[in-house]
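I have placed the structure first, in the form of structure tokens, so that the comments after it can refer back to it.
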Amino acid sequence: FDGRNAAANDKASDLVALTVRGCCSHPACSVNHPELCG
């Protein structure tokens with residue numbers, strides 16, 4: 001188990017979560033990605 005990879009994966013998923021929240025607050029983006037915004 002490589003702790004550095006785990007940390008990198010956590011950072012990547014944090015970035016995705018931030019991007020998803022930003023997308024879902026923009027109607028045009030949330031319409032294009034309904035699977036992200038529910």
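The backbone N, Cα and C atoms fix where each Cβ goes, glycine too.
Quick look at what Swiss-Prot annotates:
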MUTAGEN   His26 to Asn  1.4-fold decrease in ability to inhibit alpha-3-beta-2 nAChR and 6.4-fold increase in ability to inhibit alpha-6/alpha-3-beta-2-beta-3 nAChR
MUTAGEN   Pro27 to Ala  580-fold and 20-fold decrease in ability to inhibit alpha-3-beta-2 and alpha-6/alpha-3-beta-2-beta-3 nAChR, respectively
MUTAGEN   Ser30 to Asn  In PeIA-5667; 33- and 270-fold increase in ability to inhibit rat and human alpha-6-beta-4 nAChRs, respectively (IC(50)=0.20-0.48 nM); when associated with V-28; R-32 and I-36
MUTAGEN   Ser30 to His  14-fold, 11-fold and 10-fold increase in ability to inhibit alpha-3-beta-2, alpha-6/alpha-3-beta-2-beta-3 and alpha-6/alpha-3-beta-4 nAChR, respectively
MUTAGEN   His33 to Ala  2700-fold and 420-fold decrease in ability to inhibit alpha-3-beta-2 and alpha-6/alpha-3-beta-2-beta-3 nAChR, respectively
MUTAGEN   Pro34 to Ala  3.3-fold decrease in ability to inhibit alpha-3-beta-2 nAChR and 1.3-fold increase in ability to inhibit alpha-6/alpha-3-beta-2-beta-3 nAChR
MUTAGEN   Glu35 to Ala  5.2-fold decrease in ability to inhibit alpha-3-beta-2 nAChR and 1.4-fold increase in ability to inhibit alpha-6/alpha-3-beta-2-beta-3 nAChR
MUTAGEN   Leu36 to Ile  In PeIA-5667; 33- and 270-fold increase in ability to inhibit rat and human alpha-6-beta-4 nAChRs, respectively (IC(50)=0.20-0.48 nM); when associated with V-28; N-30; and R-32
MUTAGEN   Leu36 to Ala  7.2-fold and 4.8-fold decrease in ability to inhibit alpha-3-beta-2 and alpha-6/alpha-3-beta-2-beta-3 nAChR, respectively
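Between Pro27 (mutagenesis position) and Leu36 (mutagenesis position), the C-alpha separation comes to 12 Å. The two recorded residues Leu36 (mutagenesis position) and Ser30 (mutagenesis position) have their Cα atoms spaced 7 Å from each other. The number of other Cβ atoms within 10 Å of the Cβ belonging to Ser30 (mutagenesis position), over all protein chains shown, comes to 15. The local packing around His33 (mutagenesis position), expressed as other Cβ atoms within 10 Å of its Cβ over all shown chains, amounts to 14.
His26 (mutagenesis position) sits 12 Å from Pro34 (mutagenesis position), taking the Cα positions as reference.
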